[in-house]
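First comes the structure, then the notes that go with it.
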Amino acid sequence: MFKSTLNSIIRRPLKGFQLLRGADSSNTRPQSPRASARDVTEKQILRTPSAPTAIPLREIIYRVPSLFPRPLEDSVKDFRDFIKNEDAFQTELLKTLPFYPTPSESKTARLIRTVVDDEGNYINEFCIRPRKTSVPEADLKHLVFIHGYGAGLGFFIKNFEDIPLLDNEWCIHAIDLPGYGFSSRPKFPFEYPRDNIHSVQDWFHERIHTWFSKRNLLNRPEKNIVMAHSLGSYLMALYLQKYKESPSFKKLILCSPAGVSYRDFNNTASEVEKWKPPPWWYVKLWDRNISPFTLVRNFRQLGSKITSGWSYRRFKHILNGDPEQSKRFEALHRYAYAIFNKRGSGEYLLSFALKCGGEPRLSLEQQLFDGKKSDILKNSNCDWLWLYGDDDWMDVNGGLRVSRFLKEKLKQKSNVIIVPHSGHHLYLDNYKFFNNILTKEMQKI
């Protein structure tokens, strides 16, 4: 049983603990001021990326001290602090920003909980506003951040810090998806394969739409941009389908989107041969929602130490510089531990949306961007931007095909950009370029 549980830590995640070879994990190349984002034409065919592959169990055991670097005493303290006040882990991270909780000269920010269903469940939001707006409230523009699988709004900390509010006309909203982060975590009402994916999607979409409505973002949808990452991109593309007659935003930016297309080997035997299906027990764990988060919750005092197997490699090389950045790294690790340790809920969407190994059960290309279904989004009047890291394991070729479909069949604006020196978490790996892209998109609204 322990062997099976430990092996669940190496399932091929969208964002989970990457004790993996070839994954977007530890040492992303440093940013270069001379590098530039790259537009990709729809005629280009790029290397088909491979999903992360697992390290053998024996190697994991041998490398335990280096794989989980959090000191034991710190891990125990994190557990005790979580029991005492789990909400403090979020505020501790956000307090590393220069405008929270005390406003700066130009920005103010606050945490907001918006009730989104009859059971009293809420969506957690971090809202950044200009201290003095230059336009009437109704004319403010809005940028909404939506995270991916297993993540939370705190992972956008480097974007919050640097993205300008452009003439004090913009508000930034970062939300935790229903059942994620510090949003309420009700018992997930679905079970795979008993329930179908469309019911699960509706559960998310209706609550997200209620949040848009209650936050008065539906009054002027032409002033809204949504930036969604990974599995959040998958959800928000399908959200457009559900509310196509009354869209909630003008532009959708899909950051390393999950579930766009099925695996494409470019018809080469070598690529087909390299890909091996996961073993049957691996698939069973995936379908039963046995994840690294299960380990974090069940191992109690060791949960933060287990979390460090992902967080130290993901964040440390980016944030660990001067003392202030080291303080932020510590807060970011503890934040990651807290959201991984909270009750499982929204994360169980994963087994409905994706097969073990990252293949979509129903791809966006099949559901939305098929020639036989060209009328699904034709009235959405939404602009699209597809962002991929140059070392991303999400397949840019699917984004290229879909972008071409949007432009040629639906006559909608769509573009694909590859961000240099970044992987799946490009919003963090190369946040300067990423923030610059978002700022340029904001200027177009």
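Backbone N, Cα and C atoms are what each Cβ position is placed from, and that goes for glycine too.
DSSP assigns Ser230 (mutagenesis position) to coil in the three-state reduction, outside any helix or strand. The active site, nucleophile annotation in Swiss-Prot covers Ser230 and rests on experimental evidence.
The active site, charge relay system annotation in Swiss-Prot covers Asp392 (among others). Of all the Cβ atoms in the protein chains shown, 22 others lie within 10 Å of the Cβ of Asp392 (mutagenesis position).
Within 10 Å of the Cβ of His424 (mutagenesis position) there are 29 other Cβ atoms, across all protein chains. Summarising the annotation, Swiss-Prot assigns active site, charge relay system to His424 (among others).
Mean pLDDT, taken over the domain 'AB hydrolase-1' (142-430), works out to 90 on the 0 to 100 scale. The feature domain 'AB hydrolase-1' is assigned by Swiss-Prot to 142-430, with sequence analysis given as support.
Experimental mutagenesis at this site is recorded by Swiss-Prot as Trp170 to Arg, annotated: Loss of function. Trp170 (mutagenesis position) falls within a strand when secondary structure is assigned with DSSP. Neighbour density for Trp170 (mutagenesis position): within 10 A of its CB lie 23 other CB atoms from the protein chains shown.
For the mutagenesis result Ser230 to Ala, the note given in Swiss-Prot is Abolishes catalytic activity.
Asp392 to Ala appears in Swiss-Prot as a mutagenesis experiment; the accompanying note says: Abolishes catalytic activity.
Here the residue is the original one, but Swiss-Prot notes a mutagenesis experiment at this spot, His424 to Ala: Abolishes catalytic activity. Annotation note: His424 (mutagenesis position) sits in a coil segment as assigned by DSSP.
According to Swiss-Prot, the experimentally introduced change Asp429 to Ala is described as follows: No effect. Every protein chain considered, the tally of other Cβ atoms within 10 Å of the Cβ of Asp429 (mutagenesis position) stands at 27.
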Of the mutagenesis positions Asp392, His424, Asp429, which sits closest to Trp170 (mutagenesis position) by Cα distance? Asp429
Using Cα coordinates, what distance in whole Å links Asp392 (mutagenesis position) and Ser230 (mutagenesis position)? 11
Cα-Cα, Ser230 (mutagenesis position) versus Asp429 (mutagenesis position), nearest Å, comes out at 15
